[in-house]
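**Q** Have a look at the structure that comes next, please.
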Amino acid sequence: MRNENVAGLLAERASEAGWTDQPAYYAPDVVTHGQIHDGAARLGAVLANRGLCRGDRVLLCMPDSPELVQVLLACLARGILAFLANPELHRDDHAFQERDTQAALVITSGPLCDRFAPSTVVDAADLFSEAARVGPADYEILGGDAAAYATYTSGTTGPPKAAIHRHCDVFAFVEAMCRNALRLTPADIGLSSARMYFAYGLGNSVWFPLATGSSAVVNPLPVGAEVAATLSARFEPSVLYGVPNFFARVVDACSADSFRSVRCVVSAGEALEVGLAERLTEFFGGIPILDGVGSTEVGQTFVSNTVDEWRPGSLGKVLPPYQIRVVAPDGAAAGPGVEGDLWVRGPSIAESYWNWPEPLLTDEGWLDTRDRVCIDDDGWVTYACRADDTEIVGAVNINPREIERLIVEEDAVAEVAVVGVKEATGASTLQAFLVPASAEGIDGSVMRDIHRRLLTRLSAFKVPHRFAVVERLPRTANGKLLRSALRGQTPAKPIWELASAEHRSGAPGQLDDQSASALVSGSREVSLKERLAALQQERHRLVLDAVCGETAKMLGEPDPRSVNRDLAFSELGFDSQMTVELCHRLAAATGLRVPETVGWDYGSISGLAQYLEAELSGADRRVTPQSARSGARALPLIEAQLNKVEELTAAIADGEKPRVAERLRALLGTITEGQEHWGQRIAAASTPDEIFQLIDSEFGES
């Protein structure tokens, strides 16, 4: 029997083609194809040593990285079914996935470990430590029809479902996109805004480079427009993959000079509007702009424009080895130019969902994508709409009814419809249309209350940030909601622009230097050193209050003091859009240039405040980003409080320094004893004198 294990076949292909020493990933260090496959084989041995075998299930919840690729390949090498999970999901979604898969092992990292059962979770770092001490394992002998991996759908018709793909499926993706659409070669470098847990991103950043000898730029944090521009200027990718929302932001916020190396642009996830496609053509200097359509069930793109033939406003043509047809409501084939449901048939289509009894395909092997399209005489496919009520925002399918059920729990709301609306840039965003339950109407405070509740109960990408009040919802003659009529509405202002009276009347959030100036020019006789120390402390308070105030506004919290300053932004309910918006607002408040990435780099209100304070002071050395608290696993308390001690040293008088230094030396002798309770006592201290008293009491010094 020929071994059709895809991990083994990809390693064999790299060896035979001479790619082993060629870059596979820039992350930012170079990782070669040979290192990827060798690491995967060693990790396969680790999984075998831990008792995992063919047919077991593993849940992978890791950020994009070469390490995720190696762990995925290790599972495939051993015949283990790997489920890919979005690490940015709400903890309830992760709990569902753990129950759904009944995984023998959950592989994740850092704070996410606390979200899963201790008996099954393992930190990926531990696996890599073990892999460094073992030799590579052989590849399990498998047929091409063996289950390989599964990616989750967006859950538009109920709970998310995992589409199971086989070992042979990968090579269908490669034939369709790499060979027929993109003409990828080992010289190509890809950069994808879509993540690896997403079927689109998995192909872009994993299967395509490994199967063609090309390489990919990967980043553990979300790749927004500005991040993409930075990565592109550094690594010079030739193919840029994304979704329409991403590309709309690229055109608005970036310089075309950063993307001079790009030879083609690939868009998928939702239809690319003609206007945006034309803007992209101008921005990128006339290179191919390739729109297409794919699905989680198919595994990647099956209809696309190509580098040889592309047309703005069209999804392109069907790519071999796939077949498509358009089906009219009566089940007959729709003629040229007639709108109908898009059906697809081909070798990579998942035959079933995990834990789902209903078949995916017809008896003839056709999958109904639920996309409505039409095809002209020459085979060009044009997108019309979704056949169901699914909203596609940022290339993610969202079930609006899940959101609507939560919103209508609010007594002030009689009816609600959540739809995707188009911003002026061409990007899509969720908006909730609210019908008041009484003549009192719905004001901004009610909208903020709804927004806060949604942030605590849904994954961030499902939460609408725009709300509009309407007298009634548009409906058909038989009472069915006309979502299409709402999609054309002008977007309302985002919730964070609906400033409450509390915010407008002087709550923290806007920097000024009046208090600080008063300290310097105070009437009492103080030394210059004391004045400068007081100024530094006041600046720290002002900056922290500004960040906390802006964060509270965006969350709709009337009292900034109620917001946890050490909790990760993701745990507060921020998604990528909100994090970027916060950076924009802080830039306006401080007059600084605040990169969009610092919200992720510094992770929390406290961390971001430290960064801004250093920038305002003109410090030569940038504050080192630190991990924010996420769930139960937080920045070690001792480390956090030592940072506080360091900040307060500016107020130490010269005469006190020897005494303080001696006591801190005594403290060093107790570090190995792990006295975390002492750090908790420091947390309650607010001045250097209080901290010194704690040191005195701890070590018995007078």
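Glycine too: its Cβ is placed from the backbone N, Cα and C atoms.
Pulled these from Swiss-Prot:
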DOMAIN    538-616  domain 'Carrier'
MUTAGEN   Ser576 to Ala  Catalyzes pHBA-AMP formation, indicating this residue is not essential for adenylation activity
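Show me how these features fit into the structure around them.
**A** Mean per-residue pLDDT, taken over the domain 'Carrier' (538-616), amounts to 83.
Note on Ser576 (mutagenesis position): other Cβ atoms within 10 Å of its Cβ, all shown chains, come to 21.
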**Q** If you run through the domain 'Carrier' (538-616) with DSSP, how many residues end up as helix, strand and coil?
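**A** DSSP classes over the domain 'Carrier' (538-616) add up to 57 helix, 1 strand, 21 coil.
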